[in-house]
Each structure stands twice: as structure tokens, then as C-alpha cells.
Amino acid sequence: MKTLLVLRISTVILVVLVIQKSYADILECDYFDTVDISAAQKLQNGSYLFEGLLVPAILTGEYDFRILPDDSKQKVARHIRGCVCKLKPCVRFCCPHDHIMDNGVCYDNMSDEELAELDPFLNVTLDDGSVSRRHFKNELIVQWDLPMPCDGMFYLDNREEQDKYTLFENGTFFRHFDRVTLRKREYCLQHLTFADGNATSIRIAPHNCLIVPSITGQTVVMISSLICMVLTIAVYLFVKKLQNLHGKCFICYMVCLFMGYLFLLLDLWQISISFCKPAGFLGYFFVMAAFFWLSVISLHLWNTFRGSSHKANRFLFEHRFLAYNTYAWGMAVVLTGITVLADNIVENQDWNPRVGHEGHCWIYTQAWSAMLYFYGPMVFLIAFNITMFILTAKRILGVKKDIQNFAHRQERKQKLNSDKQTYTFFLRLFIIMGLSWSLEIGSYFSQSNQTWANVFLVADYLNWSQGIIIFILFVLKRSTWRLLQESIRGEGEEVNNSEEEISLENTTTRNVLL
């Protein structure tokens, strides 16, 4: 009985060892940092001598699979791999080092003339930030047996400004035109023939696959957001009591936001590609108009509590909405006109907005020009809104103090509380919108850092869901819901102009106290 038990335990141990040997991943070594060293000389201590490099036994393993770019495993013949990239910098090739690539296909046995014509040097950015020019074969380990990144690849010609790239010592690859960092499984290098006028040259060129992010999440959020915007606009148009000056400005803001996001969605679905530039400029116009309407709201709130002479205030109230329209739409037209002009006459790519560039029907947000034409005005308007809301808050405190020292304070206190609620809701709107766009600006500055770019992805989702947030804040609140029910029953059709009243009351209060 004891002998049988020992035999069973031995069998289990043997099976475990066999399985472990079959899938002998090298400890703390990425598969894409290994090479096949089966043909290398094996020494008595278990280490291998590979291309003049001593690979210790602890950095070797027997594999009967290979890992594909999607992390799945493919069964292959058993072979020995070594984690040589921990010992010496590696360069990831698509095919063996003496092959040349043409239209994504590797061709073997380069001729002596082609080998003589080949430029064998690569610029490698070291860990300390310096750039070293290295011979691909003599100073680096060539990894050529890794699976191809994808079926269809495109190459980069670093003679072109838009095709610049950076190859790092640890094997990562940074593509400049879309500021994307690629791992070894997502790109490879190979010799390629380039035309140089009437002559040709052979150089090492990177071949990689575009990282196409899933648009499902963005699509769902943006469609939901657009639906909520339509519902919000409909409620404010249906309920007469909401159509005071605040409400009219808010409706204009929502219309601009809806149109801006609609053009973003059309760009996301590539629907606007047939009228790309006009779609890009129209989308830009409505987004900037939305920002100007948000500044109108903050300015109007401040003016509501500021107070002025009775006649002047009455005159301004009757014509203020026209003035606000002239300002918001006019400034958006001016900025859009400047952007259109710059897009057509500015030759320097760093100063050109490049609307419709790289297949996106929007202003090009990967370059410094985006700060000049898009994020710069955005920062200025956010700063203006912050200033207005702070000044309004100070004025509310001042009016509250005045009311405490004035007769009939209960009636005026009710009006103040009503406008304080209006201020609070619009302040909440600005905080949500200002925060989301501020994070968007942070996302713009962090594009070169993939880690921070992933963090700021939260800002993108917050931005895309603005319509949902506004619907919750402005329509699903109890007071709006009550007004909607009254309007459905045909009650209370009078427009609420309390913002004018509080301004006039505050002015009278101030004059009496003086």
C-alpha cells in the first residue's frame, strides 16, 4: 500500500515537471525579450554562448509555443529561448537580418550589392535621454523570429516630418505623428528600398500597425448625451416659466453644445469625410460658441447681482439678449474666421490648425497649433468664468448683508434665495463643464506620456457625457419637474423674470442705505 502511494506521488511530480518544462516561461522575462538560441553553443553549466554573448542558464527556458501579439499561444516545435534583451539591447526585426521587405512581404538573400548599399545604423535613445548611433548587427541583438505584429503594415520614412519616430533602448517605439507608444509586439523594423531622386537607397525602416481604439464606449456615451441634450432643450422650450433671460442663454448654450457634439460624432463615424473641412470648421464654431455662451451666463449672473440705475437696468434688460447673441455668435465667427484664414495661408505646420489632417474632420489636436486656436481661447474663457463666479459670490454675500439691515427683508430674502438657487445651479454647471474641459487641456499636454494619457481618458468620458450630466442637474431636479407638470396641465404660463427683480431690488436697497 505504501509502495503504491509513493508511486502515485512520484507520477504526479513527474507530470508536474513535464508540464512545467513544456511551458517553461523564463522568470520575470517578457516573451518579446527572448530569442531562439537552440543553435547556440551550450556550455557544461547550462548556459549558452549566443553571438558572443554568454546567456546564463537562469535566463533560458524550453518552449513549445510562441506568444502572438494578441497574447494567445500558438503551438510550435520545442526549442530553447534566452532572455538576451536583459543582457544587451535588442532590435526587433520583421524577418532575418539579411532579408529585405517590399509591400509587407519579406524576401530573402539580399545581394552583395544590396548589402553594400544598406545603411546599417539606427539612432537609439538611451535611458538617460541621449541618442546613440548604433550598428544593428554589431552593437545590438537582432530579434527576427517573433510573430509579425499584423497582416497589413505600413512603413515610416523619417525623412518626412510627419514620419518621425523615436526608438528607445528598452525596445519601445514612439511614433511622432499621433504620439503613440508601441511595444515590440506592435511594430518591427526591416530593410527597405527608398527612392532618392533617380537613385535608390536601402535603410532600416519601421513597420507598424495603427492602434485603432474601440469607439463603442464613446459612441454609446455620446449618443446618450445627445439625446439628453435634445430632451433638455425641449423641456426649456416647453416650460414658459423657464424662458427668462437665464433660460434663453442656457438654451443657446445647449444648442451649440448639441451641434458641436453632433459633428464630433459624425467625425467619429467617418460620415463627414466627404465634407471634411467644412464639418471641421462648423464643429469648431459651435464648440467655441458654447464656451462664449457659458461666459455670457456667468457675466449675466454677475450683472444680476451687481445692480445699476433703474432706467439703465430696464433698458439693458430689454436689449440684453440681443447684445448677448451679438457677442457669443460674433466672437465664435471671428475665431472661426481666423482659423479658416490660418488653415489656408499659414505654411508653417506648427502654426497651421490643420483642419481635416490625418483623416480627422476636426482641428488637429496633436500639435502646438491646437493650443493657439483651440485650447488657448478655452483657457482664457475658463479663467473669465471663474472670475465672474467669484465676483458674483462676493456680491451675493454683500446683498445678503444689506437685506439684513433693511425693512421688508422677508420678501427680498425670498427673491435673493431664488436667485441664489439659480446661481448655485449655474455654478454647478460651470464646475462640471469647466472641470471636464480643463481635464481635456491636461490630456492635450500629456499626449506624449501613455500612462497619463490613459489616466486622462476619464476626462474624455466626462466630456462626452456632458449632456447626461446637464440633464440630471437641470431637468431631473424637483423644481423643474414641478414646472414641467404644471405646464402639461396648462398652469403657470407666466415667464419668471426674477433676475431683473433682484437686480432692481438690490439697487434700491443700496441707494437707501447710502
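Placement of Cβ uses the backbone N, Cα and C atoms for every residue, glycine included.
Long-range neighbours of Leu54 (variant position) (same chain, six or more residues apart, CB within less than 8 Å of its CB): Ser47, Tyr48. Under the three-state DSSP scheme, Leu54 (variant position) falls in the strand class. Among the natural variants in Swiss-Prot, Leu54 to Ile has the note: In strain: MA97_6. The residue drawn here is the original one.
A C-beta separation below 8 Å, combined with a sequence spacing of at least six in one chain, links Ser132 (variant position) to Asn123, Val124, Thr125, Leu126. Quoting Swiss-Prot on the natural variant Ser132 to Ala: In strain: ZIM(S)49 and ZIM(H)44.
Here the residue is the original one, while Swiss-Prot reports the natural variant Asp151 to Asn with the comment In strain: CT97_3, MFL97_1 and ZIM(S)37. Around Asp151 (variant position), taking its Cβ as the centre, 7 other Cβ atoms fall within 10 Å, counting all chains.
If you take the C-beta of Phe281 (variant position) and look for same-chain residues 6 or more apart in sequence within under 8 angstroms, you find Thr336, Thr339, Val340, Val355. For the recorded site, Phe281 (variant position), the DSSP three-state label reads helix. Here the residue is the original one, while Swiss-Prot reports the natural variant Phe281 to Val with the comment In strain: ZIM(S)49 and ZIM(H)44.
In the shown protein chains, 23 other C-beta atoms lie within 10 A of the C-beta of His357 (variant position). Under the heading of natural variants, Swiss-Prot lists His357 to Asn and annotates it as follows: In strain: DPF96_3.0, HFL97_15, JFL97_1, JFL97_9 and ZIM(S)37.
One natural variant named in Swiss-Prot is Thr387 to Asn, and its note says In strain: ZIM(S)35. Long-range Cβ proximity for Thr387 (variant position), meaning a same-chain Cβ under 8 A and a gap of 6 or more residues, is found for none.
Recorded in Swiss-Prot as a natural variant, Ala407 to Val carries the remark: In strain: ZIM(H)23.
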Legend entry - C-alpha spacing of His357 (variant position) relative to Asp151 (variant position), in angstrom: 26
Inset, instruction - Please report the DSSP secondary structure of His357 (variant position), reduced to three states. - result: helix
